[in-house]
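K.L.:
After the structure tokens below, expect a handful of questions from me.
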Amino acid sequence: MSTRNPQRKRRGGTVNSRQTQKRTRETTSTPEVSLETEPIELVETVGDEIVDLTCESLEPVVVDLTHNDSVVIVEERRRPRRNGRRLRQDHADSCVVSSDDEELSRDKDVYVTTHTPRSTKDDGATGPRPSGTVSCPICMDGYSEIVQNGRLIVSTECGHVFCSQCLRDSLKNANTCPTCRKKINHKRYHPIYI
């Protein structure tokens with residue numbers, strides 16, 4: 001039996017190993033950096049005007065905390081009638097804007113409600129403009145503003161109404177109706193004369 005001497009590998013290898021070459025490259029190629037920091041000198045010149053932009057006015061802002069004008073939410077629950085129907089209340093979803101001053105009478109309280117009273121519903125008012133008026137849904141101009149600015153009221157073949165400028169500009173970007181996205185082009189709409 002022959003006995004072999006086990007050979008051990010040394011970490012780090014010989015002098016010309018890759019790790020040794022890498023270490024020598026890193027140390028020789030790194031430029032020396034000075035560890036001392038130099039302070040920056042600020043030079044003030046006489047006559048420079050300093051402008052304070054933190055305050056908009058010279059007078060202090062005074063907040064009066066002696067009066068409490070606040071919105072009070074009034075929640076009234078609807079009570080069912082005996083026959084099962086709910087009792088209708090006109091001020092069910094309302095709030096009261098009032099002052100805490102006892103000197104002022106409660107007659108000056110303002111009631112704000114989310115429901116439209118019956119009288120305005122019956123008059124035909126559906127929004128900011130009465131029904132029957134024509135407006136462009138893009139620029140929100142009404143008929144009179146459109147005509148005063150030299151534009152026309154136009155309708156697409158799908159029936160949607162716009163001012164001529166808004167529809168022309170919209171068709172430059174996309175060949176579809178701005179409302180329903182049906183494919184149209186500049187030949188697929190016509191002016192409306194009212």
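We number each residue from 1, going along the chain as drawn.
Every residue, even glycine, has its Cβ placed from backbone N, Cα and C.
Here Swiss-Prot flags Cys136, Cys139, Cys163, Cys166 as Zn(2+) 1 binding site, drawing on similarity to another entry. Taken from Swiss-Prot, the feature Zn(2+) 2 binding site applies to Cys158, His160, Cys177, Cys180, supported by similarity to another entry. Quoting Swiss-Prot on the mutagenesis of Val134 to Glu: Abolishes homodimerization. Strongly reduced E3 ubiquitin ligase activity. In Swiss-Prot, the entry for mutagenesis Ser155 to Glu states: Abolishes homodimerization. Strongly reduced E3 ubiquitin ligase activity. The structure shown retains the original residue. Under mutagenesis, Swiss-Prot gives Ser155 to Ala with this note: No effect. Experimental mutagenesis is annotated in Swiss-Prot for Val161 to Ala, with the remark: Abolishes homodimerization. Strongly reduced E3 ubiquitin ligase activity. Looking at Swiss-Prot, you'll find the mutagenesis Tyr193 to Ala noted as follows: Abolishes homodimerization. Loss of E3 ubiquitin ligase activity.
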K.L.:
Using a 10 angstroms cut-off on Cβ to Cβ distances, just flag whichever of Val134, Cys136, Cys177 is the loneliest among these recorded positions.
P.N.:
Val134
K.L.:
Which of Cys158, Val161, Cys163, Cys166, Cys180 (the recorded positions) has the most other Cβ atoms within 10 Å?
P.N.:
Cys163
K.L.:
Between the Cα atoms of Val161 (mutagenesis position) and Cys180 (Zn(2+) 2 binding site), find the distance and write it as a whole number of Å.
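P.N.:
Cα-Cα, rounded: 12 Å.
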K.L.:
How many Å lie between the Cα of His160 (Zn(2+) 2 binding site) and the Cα of Cys166 (Zn(2+) 1 binding site)?
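P.N.:
So the alpha carbons of His160 (Zn(2+) 2 binding site) and Cys166 (Zn(2+) 1 binding site) sit roughly 12 Å from each other.
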K.L.:
Let me make sure I understand the structure: which of the recorded positions listed (Cys139, Ser155, His160, Tyr193) has the fewest other Cβ atoms within 10 A of its Cβ?
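P.N.:
Checked Cys139, Ser155, His160, Tyr193; of these recorded positions, fewest Cβ neighbours within 10 Å: Tyr193.
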K.L.:
Taking only the Cα atoms, work out how far Cys136 (Zn(2+) 1 binding site) lies from Ser155 (mutagenesis position), in Å, as a whole number.
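P.N.:
Cys136 (Zn(2+) 1 binding site) to Ser155 (mutagenesis position), Cα-Cα distance: 10 Å.
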K.L.:
Quick one: of the recorded positions Val134, Cys158, Cys177, Tyr193, which has its CA closest to the CA of Cys166 (Zn(2+) 1 binding site)?
P.N.:
Cys177
